[in-house]
Amino acid sequence: MSSKDQILEKDKKETDDNGNKKTTTTTSSSSSSSSSSKPRSNKFDKVIIKSNGVCYITEGVIGNGSFGVVTQAIVADTKEVVAIKKVLQDQRYKNRELQIMKMLNHINIVSLKNSFYTSDNDEVYLNLVLEYVPDTVYRVSRHYSMSKQPVPNIFVKLYIYQLCRSINYIHSLGICHRDIKPQNLLLDTSTSTLKLCDFGSAKILIKGETNVSYICSRHYRAPELIFGSTNYTTTIDVWSLGCVLAELLLGQPLFPGENGIDQLVEIIKVLGTPTKEQIHAMNPYYTSFKFPEIKANPWPRVFKAKDVPAESIDLISKILLYDPSSRLKPVEICAHPFFDELRDPKTCLPDGKPLPPLFNFTIAEQTSIGPKLAKTLIPSHAMNQIELPSPLFPNLAISSSNQSSSSNSNANVSSNLNSHSASPSTTSSSSSTPNSIPVQSPSTTNTTSSTTNNTTTTTTTTTTSNH
């Protein structure tokens, strides 16, 4: 089989390594897990869902994807707005998305509030009750693109920096997202807070264990996946991140391939033909090397039509590399000079509001930073924001008020003469459910996880709501 046939063949696969069969459905601009401030359907029958004593009133469909549907809903008692993602549950498998979501607690990751099962026509569905976030980076970027304006640099920096934090956090837990794209980056435009969503393709990668290569949305798919690698690492998320950064700067996808082979062609047009050594680094089992010799296109030329900061071009050149091991790590990306403006205490949003929380690093994040990077990543004015006890700064002590409550998003710290060294059990806690800083939303403290024995009832009301 030729190299072209090998790549095209992967576009025909219909199952993922969850064992789920992929189906083709109409996908909204916000994808299966993103949210919208307004439901997309003009008419929607309100449905009342009761689970574990909590009553949800669905308001409308806000997203459709290959694995399910997302509806906007209201918690009847509290009037809190949530998003409910409903996916078909294959009873032969545990739902990996639910198990992974239970592990996560980070300000830049959409939070899981509850989960329950429903049945319909002899099929079982898993319902994930998620934090509601009104917009996506995709829609914001498209708004600027349609207005023929670039996304302001301050927003590009904020979005990518927060995305790096979320990726660094999940990677510290061994989790690979495997579907980083603008549609999966939820955004609260009032605060510019970004939250990574849709962990339907996510997986804990184990060295020596094979994984499917047909994963990740095409325009953001790392070249090792196109070359059929089944032993890839979390660096595929870093490639996707670089593609998102380039897209925000260009106003369009950097590699707009129409199929597997065309995607590789688009990458080669920019990076040049990969060498045998680079192909071996991507997939040591790939044997066909029949590619036309094309020289790399210098990055400044790729962005020549745009007013793009030199630091951003330098950053992209260190991310979008064929050799996965040569790409910057997410935490190294955060420390890049491109983001120095965010570390300036005088920097604020264009409307004068303060920046969203950027330095409240969880213990899990800190274990991946290291003392050298910490000096760059955590400015002196933000030392009171990191989670304690800090493996980076053991001399920082938790005040008595914060010891009694772990719900504060910013730890109140003070200098202490008595050194508090982080114990091995503390620094290794990232391998289990992390003790991290919760999202600022008051509703976060109500987060619960239901069991498979949930009693759930569903009622469809006769009232039709117009949106």
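Keep in mind that glycine also has a Cβ here, set from the backbone N, Cα and C atoms.
No substitution from the list is modelled in this structure, which keeps its original residues.
In the three-state DSSP scheme, Asp179 (active site, proton acceptor) is classed as coil. In the structure as shown, the Cβ atom of Asp179 (active site, proton acceptor) sits within 10 Å of 25 other Cβ atoms. Per Swiss-Prot, the feature active site, proton acceptor maps to Asp179; the stated evidence is sequence analysis.
For Ile62, Gly63, Asn64, Gly65, Ser66, Phe67, Gly68, Val69, Val70, Lys85, the entry in Swiss-Prot reads ATP binding site. The Cβ neighbour count for Val70 (ATP binding site), using a 10 Å radius and every protein chain shown, is 27.
The domain 'Protein kinase' annotation in Swiss-Prot covers 56-339 and rests on sequence analysis.
For Lys85 (mutagenesis position), the number of other Cβ atoms no farther than 10 Å from its own Cβ, over all displayed protein chains, is 27. Annotation of the published mutagenesis Lys85 to Met in Swiss-Prot: Inactive kinase; the original residue is retained in the structure shown.
Annotation of the mutagenesis experiment Lys86 to Met in Swiss-Prot: Inactive kinase. The secondary structure of Lys86 (mutagenesis position), as reduced to three states from DSSP, is extended strand. If you draw a 10 Å sphere around the CB of Lys86 (mutagenesis position), it holds 18 other CB atoms from the protein chains shown.
For the mutagenesis result Tyr214 to Phe, the note given in Swiss-Prot is Not phosphorylated or activated by zakA. In the three-state DSSP classification, Tyr214 (mutagenesis position) falls within coil.
On its own chain, Tyr220 (mutagenesis position) has Asp179, Ile180, Lys181, Trp239, Ser240, Cys243, Val244 as residues at least 6 apart in sequence with a Cβ closer than 8 Å to its own Cβ. Under the heading of mutagenesis, Swiss-Prot lists Tyr220 to Phe and annotates it as follows: Not phosphorylated or activated by zakA.
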Other CB atoms within 10 A, centred on Tyr214 (mutagenesis position): 19
Fewest other C-beta atoms within 10 angstroms, as judged across Ile62, Asn64, Gly68, which are the binding-site residues: Asn64
Residue from Asn64, Val70, Lys85, Lys86 whose C-alpha is spatially nearest that of Tyr214 (mutagenesis position), among the recorded positions: Asn64
Distance, Ile62 (ATP binding site) to Lys86 (mutagenesis position) (CA atoms, angstrom): 12
Val70 (ATP binding site) to Lys85 (mutagenesis position) - Cα separation in whole Å: 4
